[in-house]
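*Asks:* Take a look at the following structure, please.
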Amino acid sequence: MWKRSEQMKIKSGKCNMAAAMETEQLGVEIFETADCEENIESQDRPKLEPFYVERYSWSQLKKLLADTRKYHGYMMAKAPHDFMFVKRNDPDGPHSDRIYYLAMSGENRENTLFYSEIPKTINRAAVLMLSWKPLLDLFQATLDYGMYSREEELLRERKRIGTVGIASYDYHQGSGTFLFQAGSGIYHVKDGGPQGFTQQPLRPNLVETSCPNIRMDPKLCPADPDWIAFIHSNDIWISNIVTREERRLTYVHNELANMEEDARSAGVATFVLQEEFDRYSGYWWCPKAETTPSGGKILRILYEENDESEVEIIHVTSPMLETRRADSFRYPKTGTANPKVTFKMSEIMIDAEGRIIDVIDKELIQPFEILFEGVEYIARAGWTPEGKYAWSILLDRSQTRLQIVLISPELFIPVEDDVMERQRLIESVPDSVTPLIIYEETTDIWINIHDIFHVFPQSHEEEIEFIFASECKTGFRHLYKITSILKESKYKRSSGGLPAPSDFKCPIKEEIAITSGEWEVLGRHGSNIQVDEVRRLVYFEGTKDSPLEHHLYVVSYVNPGEVTRLTDRGYSHSCCISQHCDFFISKYSNQKNPHCVSLYKLSSPEDDPTCKTKEFWATILDSAGPLPDYTPPEIFSFESTTGFTLYGMLYKPHDLQPGKKYPTVLFIYGGPQVQLVNNRFKGVKYFRLNTLASLGYVVVVIDNRGSCHRGLKFEGAFKYKMGQIEIDDQVEGLQYLASRYDFIDLDRVGIHGWSYGGYLSLMALMQRSDIFRVAIAGAPVTLWIFYDTGYTERYMGHPDQNEQGYYLGSVAMQAEKFPSEPNRLLLLHGFLDENVHFAHTSILLSFLVRAGKPYDLQIYPQERHSIRVPESGEHYELHLLHYLQENLGSRIAALKVI
């Protein structure tokens, strides 16, 4: 028998029952707390009768789900994305630009390339809707589901790609060359370059190859778009799309059947860099070619080489793998060895006719660990605009120290086995050639890697200017324009000895704060800056007006003043700015309205080019309008006892009856780098929450301390103590809502989440079984020492230095604290999960069995960390609804408690 172990107290002490107020600051309806101090005890209220959800059979639930999801498929992936602006340069033509983008084709539901024309003038009395025109003729771009190669499957997991077709493309402005991967091939077409603009769909050209396996990560050479590079079997290859010449550049991987004997890769981002740092490539073309006296050129590629011989191999065995009876992965668990990494460079000598003369593989003049002492992760890399230096953003293992370094190509020498010849090559490099650390920062919390780094063309040989974003200075990510002096190192390689940590550091000449305040500049998941070097402006996305809305802003980076917002409040925006900074596209939505995509023209007075204003120009995708049978949630906030304002969403039951109290489901993520509560449309990704509300559940979502977009102090609250604070915030939010709404039944609360949300669902049942009746945990971490280095050590530190934190944060170690009543715990997990391995669930089950605790389990044999197979997704939602119905919401669930 399950009983409430104690009468719940209302910790937040708030009793304002006023109607919703629209706050001027946020531009979105938010139900706020009041200043009243009395607690509202449950016995002070009239006795309410419980509302029981209708009990459906499995087949009835299946039909109900099908009916509620009929608009869902239409909305998924409908919005265009990955925009590219190209000037038409036609003085007499009606169009100024052509924009290219990826979107879903109506014919075969695949992502493919489209374009639209931007008119030079518009009729302001009417709304112009741009027509979508297919750039490509129809061709088979996608294999049948389940036919992706292992490499493609894993990359799609890391990038969270759920659509089919073309996932991304590369474009070269000068030649008009498009390059993209589709199905098992790499293709190219030309449009918008010297040959003009097509009016008919183009037939893609297959890049022919001798490679027997899948080719990944194709990129155009920016210095010569006839050449492309790609990854084949963990090595770098190049190919000429005109002459069809193909060459393998690196030979580090041997394609051996035994993974233990074949641990090296070139040009490939390893698992942790992809999953935890959002870096998916491991090679970078130099933007400029070096000309040779004979009329040829030298092309360069900087790449990383990884040695994973000391990284543990994880084996996943399943009959569902069909031809592969076992899948094996290199997976560095926290506290164990990461891959050994170094930079190398490939130089390709091209003759005047465009043929390869020679390829030289080069390595650093000294070992990576000597030149870059204490560096564990290559977080980002690239080249300066002139190609004079490669640059890289480097992190130490604890992720509390960041360095930006410049690396001259002169720092690399040809790979040479002969010791004497190698020494001669080393001595030929001047002592003045060393790495240059142009920026360094440290923190006692952690450093969140982002994509904001803009290097200006060098105007002085001895200086370099760049824009970077930092959280370490104020606790909020802001933009800084930094000038570093490229000072020659005092370390002399020829004199022997090792460099000191400070030998390569360059002094900072000037550092200008471009933005400031208790809000953040966005720099991940597609958000980046656009720099207008002509007008000396920087465009960025941020949360200046509200932590719940993303907006586009502009400010001068030379004389920073007031930041100008360019997008409309009341919506959350994701923007793309043209290369000439004369147009921008915004994809925007709010809680009530599905996403819409619009084009805006930017202009400024002639006497003040820094004063930017926008003008609506055209619609690219109109909003679908309110969805039938969809009721958006209400956003609320409350002042937590921790001193922070916490935000949440409340889905009320659709047929709310007075005098009734309703079963409540807390949907949770609660981990870092995610924000669930914001002013965006939730009717697509989180449609199941609306379904629950339609069945008679109250649904609550709360962003606790540790979630993103609230500053480093807010996010860093669970440093060293994951799992120890999040449920306190969630419970306080539930208690606050119960103090405002008597229809919330705190005797019938369930919790559900996936990944970190699954982990916290377990924590909730373990820590507060007096509050949570049912927990449904999907793909949960149960033992932190089983999770990867990059994520776990960032937040929890090294396990040897935080044993108590790892113990308290691991539910498997505390299985005896779970309730002893059946029908309260359901675990869901994909058997092929390569991120949070199924071992997390199996070890928890072992400890639950030892402790004599009941549980229910649902395995998805074909799924990895994300559910991809449509039938699996439907089954998961059915199981979720059925379990909640049988064990929380229905009358039969109440009888089980008695």
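Numbers run from 1 along the shown chain.
Cβ atoms are placed via backbone N, Cα and C, with glycine included.
If you look for the noted substitutions, you won't find them, since the model keeps the original residues.
Given the structure is predicted, the values throughout are model-derived calculations rather than measurements.
Annotated active site, charge relay system per Swiss-Prot: Ser755, Asp833, His865, in sequence order. Per Swiss-Prot, mutagenesis Glu275 to Lys is noted as: 13-fold reduction in affinity for Ala-Pro-AFC; no effect on subcellular location. In Swiss-Prot, a mutagenesis experiment is listed as Asp451 to Phe, annotated with the note Reduced dimerization and reduced enzyme activity. Experimental mutagenesis is annotated in Swiss-Prot for Ser755 to Ala, with the remark: Abolishes activity; no effect on subcellular location. For Asp788 to Ala, Ser or Val, Swiss-Prot lists a mutagenesis experiment annotated as follows: Strongly reduced enzyme activity. Per Swiss-Prot, mutagenesis Asp833 to Ala is noted as: Abolishes activity; no effect on subcellular location. Here the residue is the original one, while Swiss-Prot reports the published mutagenesis His865 to Ala with the comment Abolishes activity; no effect on subcellular location.
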*Asks:* What count of other C-beta atoms do you get within 10 angstroms of the C-beta of His865 (mutagenesis position), across all chains shown?
*Replies:* 21
*Asks:* Counting every protein chain present, what is the number of Cβ atoms, excluding its own, within 10 Å of the Cβ of Ser755 (mutagenesis position)?
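*Replies:* Taking every protein chain into account, the count is 20.
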*Asks:* Which state, by DSSP, holds Glu275 (mutagenesis position): helix, strand or coil?
*Replies:* helix
*Asks:* Have a look at the mutagenesis positions Glu275, Asp451, Ser755, Asp833, His865 and say which one has the shortest Cα distance to Asp788 (mutagenesis position).
*Replies:* Glu275
*Asks:* Same chain only, sequence gap of 6 or more: which residues have a CB within under 8 Å of the CB of Asp451 (mutagenesis position)?
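*Replies:* Same-chain residues close to Asp451 (mutagenesis position) (Cβ under 8 Å, separated by 6 or more) are Asp278, Arg380, Gly523, Arg524, Ser527, Asn528.
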*Asks:* Mind giving me a neighbour count for Asp833 (mutagenesis position)? Other Cβ atoms within 10 Å of its Cβ, every protein chain shown.
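*Replies:* Counting Cβ neighbours of Asp833 (mutagenesis position) within 10 Å gives 21.
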*Asks:* C-alpha of Asp833 (mutagenesis position) to C-alpha of His865 (mutagenesis position): distance in Å?
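*Replies:* About 5 Å separates the two Cα atoms.
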*Asks:* Suppose we draw a 10 Å sphere around the Cβ of Asp788 (mutagenesis position). How many other Cβ atoms does it contain, all chains included?
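*Replies:* By my count, 19.
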*Asks:* In Å, rounded, how far does the Cα of His865 (mutagenesis position) sit from the Cα of Glu275 (mutagenesis position)?
*Replies:* 12
*Asks:* At the level of the C-alpha atoms, what whole-angstrom distance separates Ser755 (mutagenesis position) and Glu275 (mutagenesis position)?
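*Replies:* Between the Cα atoms of Ser755 (mutagenesis position) and Glu275 (mutagenesis position), the distance comes to 13 Å.
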*Asks:* What's the number of neighbouring CB atoms sitting within 10 A of the CB on Glu275 (mutagenesis position)?
*Replies:* 21
*Asks:* In terms of DSSP three-state secondary structure, what is the assignment for Asp788 (mutagenesis position)?
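*Replies:* SS state of Asp788 (mutagenesis position) = strand.
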